[in-house]
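Q: Quick paste of what Swiss-Prot says about this protein:
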{"type": "ACT_SITE", "residues": "C481", "note": "active site, phosphocysteine intermediate"}
{"type": "DOMAIN", "residues": "162-293", "note": "domain 'Bacterial Rho-GAP'"}
{"type": "DOMAIN", "residues": "315-543", "note": "domain 'Tyrosine-protein phosphatase'"}
{"type": "MUTAGEN", "residues": "R209 to A", "note": "Loss of GAP activity"}
{"type": "MUTAGEN", "residues": "T213 to A", "note": "Loss of RAC1 binding and GAP activity"}
{"type": "MUTAGEN", "residues": "Q246 to A", "note": "Loss of RAC1 binding and GAP activity"}
{"type": "MUTAGEN", "residues": "T249 to A", "note": "Loss of RAC1 binding and GAP activity"}
{"type": "MUTAGEN", "residues": "C481 to S", "note": "Loss of phosphatase activity"}
Amino acid sequence: MLKYEERKLNNLTLSSFSKVGVSNDARLYIAKENTDKAYVAPEKFSSKVLTWLGKMPLFKNTEVVQKHTENIRVQDQKILQTFLHALTEKYGETAVNDALLMSRINMNKPLTQRLAVQITECVKAADEGFINLIKSKDNVGVRNAALVIKGGDTKVAEKNNDVGAESKQPLLDIALKGLKRTLPQLEQMDGNSLRENFQEMASGNGPLRSLMTNLQNLNKIPEAKQLNDYVTTLTNIQVGVARFSQWGTCGGEVERWVDKASTHELTQAVKKIHVIAKELKNVTAELEKIEAGAPMPQTMSGPTLGLARFAVSSIPINQQTQVKLSDGMPVPVNTLTFDGKPVALAGSYPKNTPDALEAHMKMLLEKECSCLVVLTSEDQMQAKQLPPYFRGSYTFGEVHTNSQKVSSASQGEAIDQYNMQLSCGEKRYTIPVLHVKNWPDHQPLPSTDQLEYLADRVKNSNQNGAPGRSSSDKHLPMIHCLGGVGRTGTMAAALVLKDNPHSNLEQVRADFRDSRNNRMLEDASQFVQLKAMQAQLLMTTAS
């Protein structure tokens, strides 16, 4: 539901910005006659005087002038957003986006009737297919051209692919407004409405078409890389027959699939779209912060889609190293690296929901993990009511498991080993499981010898070579405790030491934090035990 203030502004049409008898170069702003009406008006004389005083060194730092300058900035931003909204209502988001991208008009200037006409002419040209003409294969020589308005004529000029600074904020504003409008519509969609209204939803200003158009804006702004990476992950998720990014176009394979899909298939597709739409609200929140003056985010946790046990505010997930399934679905797991080489997969204890456990099992199966290492103690599993998913037989969605206990290892029977058979469709895989039952949270193992012994067991379970020799996220050990930062980081670091006892532990910790989050190897006592293990290994090597 739009706020009352937004509804008033959105009622302003393009004709509202054409003022008879007003100079074409007069600055325009949105005035309020009373609480029920907003209208476009030329700048008042008193405002012009204060603006002029702001250019004088003697007056520009006075409180009244500084306050006026800030008010002008807010007014200019508001009227530009309102004007672009009016343009979008008439010509559509695609035309407005293309015009902003290709135009060399300075959007940082105050809006005047002259500027409004120039922008409108650009949008008209885009709406009539001029941008498509420039980009077409028959016009290779002008594919990097830009629209330039001079003397009322539309011309073509050479331009690189970078978006000008003056266009970035308008593009972000359009993206924000589009997300606010389309996400609630997608969340209310069901299978029946998807089948009945797909053509309308995937064309024009329909929510699916509009969503994809607005998300593309982020790809045009280099500084928005974190947001764009987040969006790309979500739009690469398979929904039905195709990646979600393909759902904004009608007349293709998605439309044919929607027309023939079963009720169950449509229900599953809508369920995924709902989850994606909910996740995209994080992008909306970031854009709102930027609109309020915050800088572009330099880091951003990857999307969790409800699969993570802990909120990313507690256990962040580096989206650059986040593991993804073959259907594009991201899971709350990272690839830990040291010196640029993968060491292990690391995550929290799987969330006790069918979707989370299914995704976890699919990951073990698809990535053909060399082994699964569960560092959560038996006492903690019982206290936290954590699902013992790695022993026994279960069905998690499409994945079936059958785990048989092989042995209780030495070290005081503190380590149980299982062989867990996984099957999903025609794919089968058996993964060794090591469950360490006596490692308390935030504490070291009872002895350094046990840590070294455990590292040997993990390495011996790895039939694909020592950790760190893989060049991808496949064939690596999957390690988790409860949160996936302390014991998990310690175990992975121990594997690095077994591979090379001379490794710099401080650098290992730094690389793990870059790989996953700043909490990796956060417990001092566990780090001390790693140093003790390193000393033992170096002594053995020396002798």
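Using N, Cα and C of the backbone, Cβ positions are placed for all residues, glycine too.
In this structure the noted substitutions are not present, so the sites keep their original residues.
For each listed feature, how buried is it and what is near it?
A: Within the same chain, residues at least 6 positions away in sequence whose Cβ sits under 8 Å from that of C481 (mutagenesis position) are S348, Y349, V374, L375, T376, W439, D441, R487, T488.
Residue counts for the domain 'Bacterial Rho-GAP' (162-293) by DSSP state, with H, G and I taken as helix and E and B as strand, are 103 helix, 4 strand, 25 coil.
A mean pLDDT of 93 is what the model gives for the domain 'Tyrosine-protein phosphatase' (315-543).
Cβ environment of R209 (mutagenesis position): M201, A202, S203, G248, T249, C250 lie under 8 Å away, each six or more residues apart in the same chain.
For T213 (mutagenesis position), other Cβ atoms within 10 Å of its Cβ number 22.
Sequence-distant contacts (6 or more apart, same chain, Cβ under 8 Å) of Q246 (mutagenesis position) comprise G252, E253, V254.
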Q: Using all protein chains in view, find how many other C-beta atoms are within 10 Å of the C-beta of T249 (mutagenesis position).
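A: I get 16 for this one.
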Q: Indicate whether C481 (mutagenesis position) is helix, strand or coil by DSSP.
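A: In the DSSP reduction, C481 (mutagenesis position) maps to coil.
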